[in-house]
Amino acid sequence: MEPGGARLRLQRTEGLGGERERQPCGDGNTETHRAPDLVQWTRHMEAVKAQLLEQAQGQLRELLDRAMREAIQSYPSQDKPLPPPPPGSLSRTQEPSLGKQKVFIIRKSLLDELMEVQHFRTIYHMFIAGLCVFIISTLAIDFIDEGRLLLEFDLLIFSFGQLPLALVTWVPMFLSTLLAPYQALRLWARGTWTQATGLGCALLAAHAVVLCALPVHVAVEHQLPPASRCVLVFEQVRFLMKSYSFLREAVPGTLRARRGEGIQAPSFSSYLYFLFCPTLIYRETYPRTPYVRWNYVAKNFAQALGCVLYACFILGRLCVPVFANMSREPFSTRALVLSILHATLPGIFMLLLIFFAFLHCWLNAFAEMLRFGDRMFYRDWWNSTSFSNYYRTWNVVVHDWLYSYVYQDGLRLLGARARGVAMLGVFLVSAVAHEYIFCFVLGFFYPVMLILFLVIGGMLNFMMHDQRTGPAWNVLMWTMLFLGQGIQVSLYCQEWYARRHCPLPQATFWGLVTPRSWSCHT
């Protein structure tokens with residue numbers, strides 16, 4: 001195609017030159033000399049184009065070969081490949097990807113790629129401008145009301161109160177996670193079967209007690225504020241999920257090693273690295289970047305801190321003035337509906353800030369410090385046209401764990417036809433975990449998240465499936481997100497202040513689990 005096109009262009013050029021030579025004009029000699037120069041320049045550009053295409057093709061081939069090598073190396077060496085599926089097994093009622101495993105490759109986070117586009121960076125700058133507006137409005141209101149220009153961080157100081165106690169509590173949680181699962185695995189690999197099973201199970205039981213009971217006891221006994229409780233509960237859930245992944249991935253290879261199949265047990269250094277790297281799927285090795293960009297680490301930590309300040313300003317200016325005295329007014333459906341609609345804007349802001357601060361900034365900072373190559377912690381969930389796609393792309397780190405150890409293992413136990421049951425199991429585990437986190441952080445039980453996630457979210461997952469495409473479905477998904485966040489912020493804020501305005505004269509079980517905002521209207 002190229003040589004023929006080049007000859008055709010050259011013939012047209014020469015034809016044009018010939019016509020110009022025959023034209024009776026005064027500068028005919030000039031046109032005669034310019035035609036060979038034009039032909040030579042065209043030939044030179046064709047040669048340059050061919051050279052550039054050849055170089056690009058070679059570089060692309062090298063990149064693809066390297067990606068294939070890294071993908072092959074990222075497969076766990078201690079596991080045998082899964083047998084091929086029997087003929088006819090890939091039906092509509094069965095799961096074709098039963099043996100699919102997480103493959104780690106070097107790739108950047110999606111927002112880092114989008115930040116290279118000036119148009120998207122402008123949206124980022126708009127959010128920074130919004131933070132500046134909150135700061136200016138806070139200073140202006142304080143100056144008008146009290147005659148001083150001083151930013152107060154009372155809400156931030158209260159939320160992170162007793163943080164050193166939470167960090168001290170983290171130490172035994174970490175040591176338990178570091179030592180108990182690995183030592184149990186070593187016992188199963190080397191000791192006699194009866195003795196190893198008993199000691200290993202005892203170690204894991206002690207590990208579970210430390211992780212489950214210690215943070216709850218510290219939070220209740222010392223009445224930790226919400227942000228300090230967040231540190232404990234997130235680390236508690238993270239350590240439990242990482243411990244399970246390590247044992248789930250390493251135990252099959254360890255049992256085969258006992259039978260003399262020559263499979264080595266996981267190294268302690270790989271397990272230690274796994275406890276800090278931003279993934280919940282254990283592998284002996286991960287793709288690594290060649291060096292650490294410390295300016296990138298500092299930038300992400302600074303952005304995470306900015307998101308925390310942003311959230312404090314949103315709560316202090318848009319939520320506290322509205323809900324602080326709501327429980328002291330008579331209940332009305334109109335006030336409840338208006339409070340939910342008022343909370344949609346701060347609710348969606350909080351959702352975006354949590355996403356950006358944790359899933360992008362925090363995880364990327366730790367990934368960069370540990371040279372962890374695979375930065376796909378999320379995908380383009382904002383473009384989702386179905387809730388099933390939203391749940392898969394919002395938090396890829398947790399989704400990979402649920403898909404590998406709840407959904408796929410559920411299919412292995414129940415059969416490939418039980419896709420619906422396995423999916424309901426994923427929703428149940430995720431909803432209970434989210435409700436437990438909210439209960440731990442806020443200090444009371446109010447199953448708003450459980451109902452929204454398990455009931456409403458489960459229904460929307462089956463109703464708004466992947467076959468729903470088009471802009472209208474994306475608008476509908478965002479509308480449901482706005483309303484859901486408004487319901488959560490409104491109801492949880494009302495319950496928070498109701499429990500402070502109407503304390504129980506005597507603590508009872510039903511008094512602790514019954515929402516106080518339903519009856520506290522003084």
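Heads up, the Cβ atoms here are built off N, Cα and C, so glycines get one too.
According to DSSP, HIS434 (active site) is assigned to a helical segment. Within the same chain, residues at least 6 positions away in sequence whose Cβ sits under 8 Å from that of HIS434 (active site) are MET449, LEU450, PHE453. The active site annotation in Swiss-Prot covers HIS434 and rests on a curator's inference.
All chains included, 7 other C-beta atoms sit within 10 angstroms of the C-beta of HIS119 (cholesterol binding site). Sequence annotations record features per position, and here Swiss-Prot assigns cholesterol binding site to HIS119 based on similarity to another entry.
Feature annotation from Swiss-Prot assigns acyl-CoA binding site to ASN389, ARG392, ASN395, HIS399, TYR407, SER430; the stated evidence is similarity to another entry. Annotation for HIS399 (mutagenesis position): same-chain Cβ neighbours under 8 Å, separated by at least 6 residues, are TYR391, ARG392, THR393.
According to DSSP, LYS49 (mutagenesis position) is assigned to a helical segment. While the structure shown retains the original residue, Swiss-Prot records the mutagenesis experiment LYS49 to Arg with this note: In K-null mutant; does not affect ubiquitination and sterol-regulated stabilization; when associated with R-80, R-100, R-102, R-108, R-242 and R-299.
Swiss-Prot gives this note for the published mutagenesis LYS80 to Arg: In K-null mutant; does not affect ubiquitination and sterol-regulated stabilization; when associated with R-49, R-100, R-102, R-108, R-242 and R-299.
In Swiss-Prot, a published mutagenesis experiment is listed as LYS100 to Arg, annotated In K-null mutant; does not affect ubiquitination and sterol-regulated stabilization; when associated with R-49, R-80, R-102, R-108, R-242 and R-299. Non-local contacts of LYS100 (mutagenesis position) by the CB criterion (under 8 A, 6+ apart in sequence, same chain) comprise GLN408. DSSP assigns LYS100 (mutagenesis position) to coil, not to a helix or a strand.
Where Swiss-Prot documents LYS102 to Arg as a mutagenesis experiment, the accompanying text is: In K-null mutant; does not affect ubiquitination and sterol-regulated stabilization; when associated with R-49, R-80, R-100, R-108, R-242 and R-299.
The note that Swiss-Prot attaches to the published mutagenesis LYS108 to Arg is: In K-null mutant; does not affect ubiquitination and sterol-regulated stabilization; when associated with R-49, R-80, R-100, R-102, R-242 and R-299. Counted within 10 Å of its Cβ, the other Cβ atoms near LYS108 (mutagenesis position) come to 14, all protein chains included.
Record note (Swiss-Prot) on the mutagenesis of LYS242 to Arg: In K-null mutant; does not affect ubiquitination and sterol-regulated stabilization; when associated with R-49, R-80, R-100, R-102, R-108 and R-299. For LYS242 (mutagenesis position), the same-chain residues that are 6 or more apart in sequence and have a Cβ closer than 8 Å to its Cβ are THR177, PHE274, LEU275, LEU280, TYR282.
Record note (Swiss-Prot) on the mutagenesis of THR254 to Ala: Does not affect ubiquitination and sterol-regulated stabilization; when associated with R-279.
Residue density at CYS277 (mutagenesis position): 23 other Cβ atoms are found within 10 A of its Cβ, drawing on all protein chains shown. According to DSSP, CYS277 (mutagenesis position) is assigned to coil rather than to any helix or strand. Mutagenesis annotation in Swiss-Prot: CYS277 to Ala, described as Abolished ubiquitination and sterol-regulated stabilization; the structure shown retains the original residue.
Spatially close to THR279 (mutagenesis position) yet at least six residues away along the chain are PHE104, TYR286, PHE372, ASP374, VAL397, ASP400, judged by Cβ distances under 8 angstroms. Swiss-Prot documents THR279 to Ala as a published mutagenesis change and attaches the note Does not affect ubiquitination and sterol-regulated stabilization; when associated with R-54.
For the mutagenesis of HIS399 to Ala, Swiss-Prot gives this note: Abolished cholesterol O-acyltransferase activity. The structure shown keeps the original residue. According to DSSP, HIS399 (mutagenesis position) sits within a helical segment.
Take the mean position of the Cβ atoms of ASN389, ARG392, ASN395, HIS399, TYR407, SER430, the recorded acyl-CoA site; other residues of that chain with a Cβ within 8 Å of it are TYR391, THR393, TRP394, VAL396, VAL398, LEU402, TYR403, VAL426. Neighbour density around each Cβ, counted as other Cβ atoms within 10 Å, peaks among the binding-site residues ASN389, ASN395, SER430 at ASN389. Within 10 Å (C-alpha to C-alpha) of TYR407 (acyl-CoA binding site) lies none of the recorded positions LYS108, HIS119, CYS277. Within the same chain, no residue at least 6 positions away in sequence has its Cβ under 8 Å from that of LYS49 (mutagenesis position). Of all Cα pairs drawn from ASN389, ARG392, ASN395, HIS399, TYR407, SER430, which the record names as binding acyl-CoA, the longest spans 16 Å. The Cβ of LYS102 (mutagenesis position) lies under 8 Å from the Cβ of ILE281, ASP400, SER404, each of these being in the same chain and 6 or more residues away along the sequence.
For LYS108 (mutagenesis position), the nearest neighbour among the binding-site residues ASN389, ASN395, SER430, judged by Cα separation, is ASN395.
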